[in-house]
Amino acid sequence: MITIVLLILAYLLGSIPSGLWIGQVFFQINLREHGSGNTGTTNTFRILGKKAGMATFVIDFFKGTLATLLPIIFHLQGVSPLIFGLLAVIGHTFPIFAGFKGGKAVATSAGVIFGFAPIFCLYLAIIFFGALYLGSMISLSSVTASIAAVIGVLLFPLFGFILSNYDSLFIAIILALASLIIIRHKDNIARIKNKTENLVPWGLNLTHQDPKK
């Protein structure tokens, strides 16, 4: 019974639409009607500012981490923490508190990985910010980090680097999360190909573009 309750709790944690609620409560703004229309960290930064964007990222990240740690906190045996983390990502992507229309799962997925394999998460953060510095595109950085996650989870155990051994469930979860993130960024990928993607004012390309509808 406790397992079912915690699994539901993991989904509900993921379902917290932090950007949407921050916009509505503190700014009287519906993020879905502004910028890209997304309720995640990037659009929150653009529309509501740095403080709101950072708050959104922190909440989205740590709701993934907390969900992953639930079975450890409650000394639950028999179910991998990754299953709880995956449910949080599903909740973030299809939140019951926001009409099942959620974000692109980047921050929450990172939080899940941090809760299970923090050094691997650090590796992905380096890849993410390296790609962001080179391309000035959050979407490109997210997709690049997703691909790097797949490469890392498959190759690192061969050399005992960062990951000491193969974990079939961790590999499956990484493949699932990477696929989800890439699919959720399909429109961004099209804009990258067309050279019309939104840029952030940081890195080698400091050009700023208005968010596209």
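Just so you know, glycine gets a Cβ as well, placed from its N, Cα and C.
No substitution from the list is modelled in this structure, which keeps its original residues.
Looking at Swiss-Prot, you'll find the mutagenesis Ser36 to Ala noted as follows: Loss of acyltransferase activity. The local packing around Ser36 (mutagenesis position), expressed as other Cβ atoms within 10 Å of its Cβ over all shown chains, amounts to 20.
What Swiss-Prot says about the mutagenesis result for Asn43 to Ala is this: 5% of wild-type activity. Look at Asn43 (mutagenesis position): DSSP puts it in a helix.
Listed in Swiss-Prot as a mutagenesis experiment, Arg46 to Ala is described as follows: Loss of acyltransferase activity. Arg46 (mutagenesis position): 20 other CB atoms within 10 A of its CB, across all protein chains.
Contacts of Gly102 (mutagenesis position) defined by a Cβ separation under 8 A and a same-chain sequence distance of 6+ are given as Ser15, Pro17, Thr39, Gly91, His92, Thr93, Phe94, Pro95, in order along the sequence. The annotation that Swiss-Prot gives for the mutagenesis experiment Gly102 to Ala reads: Defect in substrate binding.
Here the residue is the original one, but Swiss-Prot notes a mutagenesis experiment at this spot, Gly103 to Ala: Defect in substrate binding. In the three-state DSSP reading, Gly103 (mutagenesis position) counts as coil. Other C-beta atoms found within 10 angstroms of the C-beta of Gly103 (mutagenesis position) number 26, with every protein chain shown included.
Experimental mutagenesis at this site is recorded by Swiss-Prot as Lys104 to Ala, annotated: Loss of acyltransferase activity. When other Cβ atoms within 10 Å of the Cβ of Lys104 (mutagenesis position) are tallied across all protein chains shown, the result is 26.
DSSP classifies His185 (mutagenesis position) as coil under the three-state reduction. Other C-beta atoms found within 10 angstroms of the C-beta of His185 (mutagenesis position) number 21, with every protein chain shown included. The annotation that Swiss-Prot gives for the mutagenesis experiment His185 to Ala reads: 0.6% of wild-type activity.
Counting in whole angstrom, Arg46 (mutagenesis position) lies 9 from Ser36 (mutagenesis position) by their C-alpha atoms. If you check the mutagenesis positions Ser36, Lys104, His185 against Asn43 (mutagenesis position), the ones with a Cα inside 10 Å of its Cα are Ser36.
If you take the Cα of Ser36 (mutagenesis position) and the Cα of Lys104 (mutagenesis position), they are about 12 angstrom apart, rounded to a whole number. Between His185 (mutagenesis position) and Gly103 (mutagenesis position), the C-alpha separation comes to 10 Å.
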